[in-house]
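Feature list (source: Swiss-Prot):
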BINDING   HIS415, ASP417, HIS465  Fe cation binding site
BINDING   ARG479  2-oxoglutarate binding site
BINDING   MET568, THR569, MET570, GLY571, LEU572, GLY573, LYS574, THR575  ATP binding site
DOMAIN    555-730  domain 'Helicase ATP-binding'
MUTAGEN   HIS415 to Ala  Impairs DNA base J biosynthesis
MUTAGEN   ASP417 to Ala  Impairs DNA base J biosynthesis
MUTAGEN   HIS465 to Ala  Impairs DNA base J biosynthesis
MUTAGEN   VAL483 to Ala  No effect; when associated with Q-548
MUTAGEN   LEU548 to Gln  No effect; when associated with A-483
Amino acid sequence: MLNGLTRVSTSSELESILDIVQSSGEIAVVFISPSIGDLETITSETQRRQLRIAGIPRGGYTILPAIPLYDDELLQMCERYTAANDYEKAQIRDSLFMREYPLFAYSVRNHKALFHPADYVSRILQFCSYYVQAPDADVLSLLDRSPFLHISPIKEICTHIRLIARGTPLAPEDSESPAPEQLRFHAESDAEKLAAERAGAMSIATSSGGASETEQLSLFSGVVPSALFQKDAVEEVDKDTEETMVDLTGEETVDAVHSFQAEYLTLDGLELVTKAAIFYDREGEGQRIVAVYIPGGVPEDTCRAAAAVLEPAATKKNLRALTNGGLPPDTGLVGYYDYLTNPTRHKCRETEFSRRNWGLLAQSEPLLKHLDKLYSQLAPMHHHLQKVAIPSQYQLCGTVFSTITVNRNFRTAVHTDKGDFRSGLGVLSVINGEFEGCHLAIKKLKKAFQLKVGDVLLFDTSLEHGNTEVINPEIHWQRTSIVCYLRTGLMSSVCEMERRKHLNRLILQQLRNTEVLNTTVNINGADSSLPPLFVPTRLASHLAPVQLAALGFIVERTEKQSGCVVAMTMGLGKTLVALTLCFSQLHLAPQADILILTPKPIISHWVDEKNKWAMHGLHFPHFVASDGLNSLEFEQQLLEYERQKNNEKPKLGHVFVINGEYLAGFLRRFKRFTPLLIIVDEGHRVAAKGNKLTESLDRLRCNLRIVLSGTPLQNDASELYRLVGWVNKGVGRVLPPKRFQELANDINQFVEGDDGAFYNAVMAQEYIQDWMRGFVFREMENDLPPLHDYLLICGSSDVQREYEEKLGLTETTMTALKATEHRPHHLSTHPACYLAFISDSYQSMVSGWTVRAQANTSRMRVSQLEEIDTMRLEHYVQMVENEQLDTFIDLSGKMRVLVDIVLRVQARKEKLIIFSLYVGSQDLIHRTLTALRVCTFTVRGRDSQDRRRRAMQEFSENKDLIVLVLSTKIAAYGLDFTAANHVVLFDSWWNPQVDAQAIARAYRRNQRKPVTVYRLISATENKFVLSSQTRKIALFKCILHERTSRQALPDELEDCAANEKDEERRSFWAKLKTTLLAGGTRALLNVYRYQESVRESE
């Protein structure tokens, strides 16, 4: 039924009529007929093009152009026009041609417009003016003659203004219109209501008291406002104790002071700058602007007018005593601030002074506009990046500033400013006073800048700076200065989610109790400053707050022609975020194309997600995926696209989901392919140096680039730099690669154990975080059940120790082994796995646990084993065949621990996933567990997508299937195994994010149980891998979790077996520690909590 309602074929005659409306701006009347189509066809195609439809004349329908203004803009314009005299009305009509119409550009995309949107708006204004003044008798007749009275928001606006002007209600009695300030629900009309009624009639429940499944799934049945969003996605407001008025003044932190002893600068050793100049931090490669000095940059009268309003903001209630010799100075904040560390629900909002004085602050607008203009002229790239980054609702007077620090008679000690946007600059100006000296000095430059009233300094606030001495301080002196900047905390995921909840509450307020009948809703419609964000009405309630916040972050960047990185921890639903973004973009630009690049194993996951959410309204005209399951269908879709590109058929939007290996061939075939949007899943791949994928993507003319990654840092910080630089090319011009690498080295030095590097590491960490916040949406936390993550150090049997000695394996020699040396890993699995590996006998092991070679080459390799090795291998095979399983298992510490874990999980009637990097280990584990009669299924990297899908379904539905054995590096991606709540990492890789991806197959959305992770580590071969992992995890925490972290030293790790809080688990650890392997070594030597392998600094 859904497909029938949402995918209708369109007649060529109807297409031609709608093309004319869209291009000419004229209205058209259509009637249901075989050549035009039925009502569903007409409404569906009209909606897709964003045209409007009215249910007149009788028996027919009138098609109108899209309205090129947001609802609140149109309301304000109509109110002004209806209240104006004839001369003023002419001026208003003339001014229509001087403004921009972004909605118009969207609605006529790929159609050459033959009319100016101002003409259409003028017609609406004139109609509204006539309607408001018309006699009651004429109003009634207008219902049958004017289609404007049948479309939203025009009919609501006319009603509202007439009611205020004349006290006469709107004549139409059949309209249950929401308030005129409602957000725009796309193409609301009489005709659409008729379609809704028809669909609703098809889905009425026949059973007593209950709704049928059809009714619940119908896209045309109404949605009550309370069901539009998840409950926790809507802001809660306690009217009795309104938290937005809580006084937090004085708790803001804007400085980073690096000593408890205040350091004051003097002019000694500093050059005094008095002439306009630009300063860089170094010569040659890697230089960047750190200061721009503009004496007399702002007229003095502009400064003093603003000072009269801003000076009262400077009080002694603040936390800046350390920058004033221990005494609180006169200082304060104006605008917006991020109270992220305060225990209040509303963390991102106006300062108290701003809340109380918004009306007066308008007098400071000329100053702010002037400073903003100077900034854009003298540091254009910094200004551009700041304009891209700043959320619209935090812009002061439409500038790139969110916050102003006001200082009065305050000679600051040496400090750096904390929390400023590092791709931008702070803008300092003295706006009032009589004084001598008190110059602003920057230590690194060895320069002091003379600042009098009207002088301006743009500078990098992360550099240590302070004021020089005041000359003749005994004479009464006065000095008021301001610093304007962007607070990066306002772009945090906390603020994004808070803002999203606030917008959702406004939407529900505007809807009041009106049932939502439309299939699509603009969830940004409550704030006209935000770009539109359309989502299917029935999908909105399935989007978690973090997903809605991520969508809001993305569309604000794309509206400003910038990309971004979406760094959400695995399992939070990045794919649904991206699909919803695609839906909104195609809703606004129905003929555009979108390119999604993803690893081949994940393509089927995208298809599954698209199909899963289709029942909630997430539909696309063409969704083309190269998943390899149906190559004929894929080719047919490409041929259809070719016909549309060649104008043989009407062009519709396409979403292409392809893997990077196919991209070059795709671009050769479609040489003029120009996507509106590029999304790269597992986007850390574009961070690699010399990446051919990046080279191919760079040839596409597309600025809107979105990177999705739960693990944007894989090995080092430079990867994040390359990611951000790829989504926005401008960042490299304000932070050169050489400078970023210096910062990364400071962090790495501390991460690797140099405690003396702590101060530099903290400074570098804060700088990088403040630099990337405008372009990286980070949400590394989740609200999933608890995760218990353990390191299990396993012993070695006597046979394993014998081979370790032969290989010369010690903790020291392991550090010298290459990553391609796999013998130690196979030996840690089991001696049988090691012997099979060096004899290349995998194939025969899989086929029947025999070492009989099938080819001369294999015979030669087997014969190269020493005689005792050959005998041992045959003996091990016989052990399994003769069901001497305990003896066989006790030859390996890892295998013994693994089997006991599996049997424990089986006894608890739970499920387990085992990840391993090596085919030999996977085979041995599978055979051993099968011999133990544990129902086990194995998925390897070479397995087809269909097999993987069947594995997911079987594992979820078959209660007897206890264990899945998966390939870590390949099968871990794109799979959902939340049926399991135990995960074993049988071996670990150098990159901890590979292991993290594996764990996320079970620990993700929809997981309802606590998850336990067991990382099996041998005493020798895996310890160096663990050391490499913890270093990278510490780096990851430093940069993405904002926690200064380092590797734990060996003596800092504490065995947790004895103090385990869970009694059953404590007993289990004790049992494993008393279990002996062949040769008498304990199977389990130590148990550590994995998170303790990385230490966070206070």
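Glycine is no exception: its Cβ is also placed from the backbone N, Cα and C atoms.
None of the substitutions listed is reflected here, since the structure keeps the original residues.
Here the C-alpha separation of LEU572 (ATP binding site) and VAL483 (mutagenesis position) works out to 38 Å.
Taking the C-alpha atom of MET568 (ATP binding site) as reference, the shortest distance to any of the recorded positions HIS415, ASP417, ARG479, LEU548 belongs to LEU548. Its Cβ taken as reference, the residue listed as '2-oxoglutarate binding site' is surrounded by 23 other Cβ atoms within 10 Å in the chains shown. Its Cβ taken as reference, MET570 (ATP binding site) is surrounded by 21 other Cβ atoms within 10 Å in the chains shown. Of the candidate recorded positions, HIS415, ASP417, LEU548, THR569, LYS574, the one lying closest to VAL483 (mutagenesis position) when CA atoms are compared is ASP417.
Of all the recorded positions given, namely HIS415, HIS465, LYS574, the one with the smallest number of surrounding CB atoms inside 10 A is HIS415. Least packed by the Cβ count within 10 Å, out of the mutagenesis positions VAL483, LEU548, is VAL483. When the recorded positions HIS415, ASP417, HIS465, ARG479, LEU548 are ranked by how far their Cα is from the Cα of THR569 (ATP binding site), LEU548 comes first. Averaged over the domain 'Helicase ATP-binding' (555-730), the predicted model reaches a pLDDT of 87.
The ATP site is defined by MET568, THR569, MET570, GLY571, LEU572, GLY573, LYS574, THR575, and by the 8 Å test on Cβ atoms against their centroid, the other residues of the chain that qualify are GLY710, ALA1000, ARG1004, ARG1005. LYS574 (ATP binding site) sits 11 Å from LEU548 (mutagenesis position), taking the CA atoms of both as reference points. A sphere of 10 angstroms centred on the C-beta of THR575 (ATP binding site) encloses 21 other C-beta atoms.
Checking Cα-Cα distances from ASP417 (mutagenesis position) against the recorded positions (HIS465, ARG479, LEU548, GLY571, THR575) with a 10 Å cut-off leaves HIS465, in sequence order. Rounded to the nearest whole angstrom, the C-alpha distance between ARG479 (2-oxoglutarate binding site) and GLY573 (ATP binding site) is 52. Closest in space to GLY573 (ATP binding site), of the mutagenesis positions given as HIS415, HIS465, LEU548, is LEU548, taking the CA atom of each residue.
Spacing of GLY571 (ATP binding site) relative to LEU548 (mutagenesis position) is 15 Å (Cα to Cα, whole number). Only HIS415, of the recorded positions HIS415, LEU548, MET570, THR575, have a C-alpha within 10 angstroms of the C-alpha of HIS465 (mutagenesis position).
Each residue contributes its Cα atom, and for HIS415 (mutagenesis position) and THR575 (ATP binding site) these two points are 43 Å apart.
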